[in-house]
Amino acid sequence: MESNHKSGDGLSGTQKEAALRALVQRTGYSLVQENGQRKYGGPPPGWDAAPPERGCEIFIGKLPRDLFEDELIPLCEKIGKIYEMRMMMDFNGNNRGYAFVTFSNKVEAKNAIKQLNNYEIRNGRLLGVCASVDNCRLFVGGIPKTKKREEILSEMKKVTEGVVDVIVYPSAADKTKNRGFAFVEYESHRAAAMARRKLLPGRIQLWGHGIAVDWAEPEVEVDEDTMSSVKILYVRNLMLSTSEEMIEKEFNNIKPGAVERVKKIRDYAFVHFSNREDAVEAMKALNGKVLDGSPIEVTLAKPVDKDSYVRYTRGTGGRGTMLQGEYTYSLGQVYDPTTTYLGAPVFYAPQTYAAIPSLHFPATKGHLSNRAIIRAPSVREIYMNVPVGAAGVRGLGGRGYLAYTGLGRGYQVKGDKREDKLYDILPGMELTPMNPVTLKPQGIKLAPQILEEICQKNNWGQPVYQLHSAIGQDQRQLFLYKITIPALASQNPAIHPFTPPKLSAFVDEAKTYAAEYTLQTLGIPTDGGDGTMATAAAAATAFPGYAVPNATAPVSAAQLKQAVTLGQDLAAYTTYEVYPTFAVTARGDGYGTF
């Protein structure tokens, strides 16, 4: 079939060409194709005003691959005036399963999300719709902890263009050092996308160190009406030694008795007030003030958008009951103000998850199973073993979204088809009462955690995971992670990154398999036993002589593409006790990388 990736009117030789031409003739909108996307409008005919403000664009996922503008435009027109639609296209003329629609104002965009999310566009095919947010911020990991903000800003301006600001947070244990990563703000999404390409692993080093670069997750945007009722403050950059009593005393000094309760976790805290006025007054008075030897940052908490972010607890019995009154913060933490603090922030240490023997997905809408799953830690978690600040977190794609699970064509988290590991009670078996506390822990370390420990022990730097995907013979989307270890990459650039020889049907399995393959290549066992760390030192000497297999035999390199589309790098944060559950989805950068 003739490739459809070309500039022009976007219609010649396309599927449903007649229907698309009829649509263009009826509406007067332009329809052009460029950089792997087909753009309808932008601006529409007769539009003389400025482009719609931020917050007017929505993401529509789970599109049937043979559905085009002639079906989607009339559906969106019923809700409001369309400024622009961008449908992502593949080389065969099919859509990639998602599109972006910009309405003329925020009200129409919000109505579109409410009306179109889970809309049955065809028999048995439900759309997944959420808000779209431009991302101008990059996460940069691997920065020497002794570097100051000004040094990092100067260095980033030297190697990339369009740098506006750099956000650096001090270490929780030593405020004179940074946390080993920074967030770099660019003047536009395009500038950030170009910088991200330039800074891919192995291309550029900062201060002689290999770096890891990816998108930072955009901050959660909350409307003014909702924020006007918030009476909880978020306080960060506290000393580890600062107690809840010290915090409560400091905030009560502004107005005695105004604080209801305080909950501190590591170097941040949540302060609840009896009314909003007292909270705002305390925020203005104490933001930037030195407390216990450290300047603190004080902001209002941000309530969670229930349409895009749902948290469950294990206590619901897998039924997926939504808790009310949840809050998220500019750091990404979640808080339920109806209870005391429930344990862990959204983005937490990878060890937290890896050590848990059983994580449960709540069963809901057929997308999630309540079978036990242990999720492999992501690069974000490896770098961020403490929560971060208002800059956001290292994200998964060009423009990030917090969305309900199940978005994205062909990628749904479903129950494992393998039989449950249940055993019959046989005659003669004796059931002996026992205390579960006395049991030997049965949790095992996952390969990504073992790989991280090996890299830390040998001072190799944190492993960097890059997700790729390919379409299998049965048209199923398959996944593969390539792994770069900074120190080894600089020593042996010809044989990096580590590329496993097989693809996986699920993203989490692909990550675990890639880590196992890397460990095996380095001659390190992955059983998590006592001998694992004992072999770490030998790995450094074994590495230069290892044999590199033909990693692209099953699928050619040309078929692999960086997985930055929705459903291709979806991290499902499962629940255990009170751990939050959500999905992070991603989109292409809009400049030809799909």
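Just so you know, glycine gets a Cβ as well, placed from its N, Cα and C.
Annotation comment: Swiss-Prot describes 56-134 as domain 'RRM 1', evidence class sequence analysis. The domain 'RRM 2' feature in Swiss-Prot is assigned to 136-218; the stated evidence is sequence analysis. Per Swiss-Prot, domain 'RRM 3' is recorded for 231-303. According to Swiss-Prot, the mutagenesis experiment Phe59 to Ala carries the annotation: Greatly reduced RNA binding. Swiss-Prot documents Phe100 to Ala as a published mutagenesis change and attaches the note Greatly reduced RNA binding. For the mutagenesis experiment Phe139 to Ala, the note given by Swiss-Prot reads: Greatly reduced RNA binding. Among the sequence features in Swiss-Prot, the mutagenesis site Tyr234 to Ala is noted as follows: Slightly reduced RNA binding. One mutagenesis experiment named in Swiss-Prot is Phe270 to Ala, and its note says Slightly reduced RNA binding.
This view paints the features noted in Swiss-Prot onto the structure.
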residue : record               : DSSP (3 states)
Phe59   : mutagenesis position : strand
Phe100  : mutagenesis position : strand
Phe139  : mutagenesis position : strand
Tyr234  : mutagenesis position : strand
Phe270  : mutagenesis position : strand
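Of the candidate mutagenesis positions, Phe59, Phe100, Phe139, Phe270, the one lying closest to Tyr234 (mutagenesis position) when CA atoms are compared is Phe270. Looking just at the domain 'RRM 3' (231-303), the mean pLDDT is 90. When the mutagenesis positions Phe139, Phe270 are compared by the number of other C-beta atoms lying within 10 angstroms of their own C-beta, Phe270 comes out lowest. Considering only the mutagenesis positions Phe59, Phe139, Phe270, the residue whose Cα is spatially closest to the Cα of Phe100 (mutagenesis position) is Phe59.
Fewest Cβ neighbours within 10 Å among the mutagenesis positions Phe59, Phe100, Tyr234: that distinction goes to Phe100. Between the CA atoms of Phe270 (mutagenesis position) and Phe59 (mutagenesis position) there is a gap of 32 Å.
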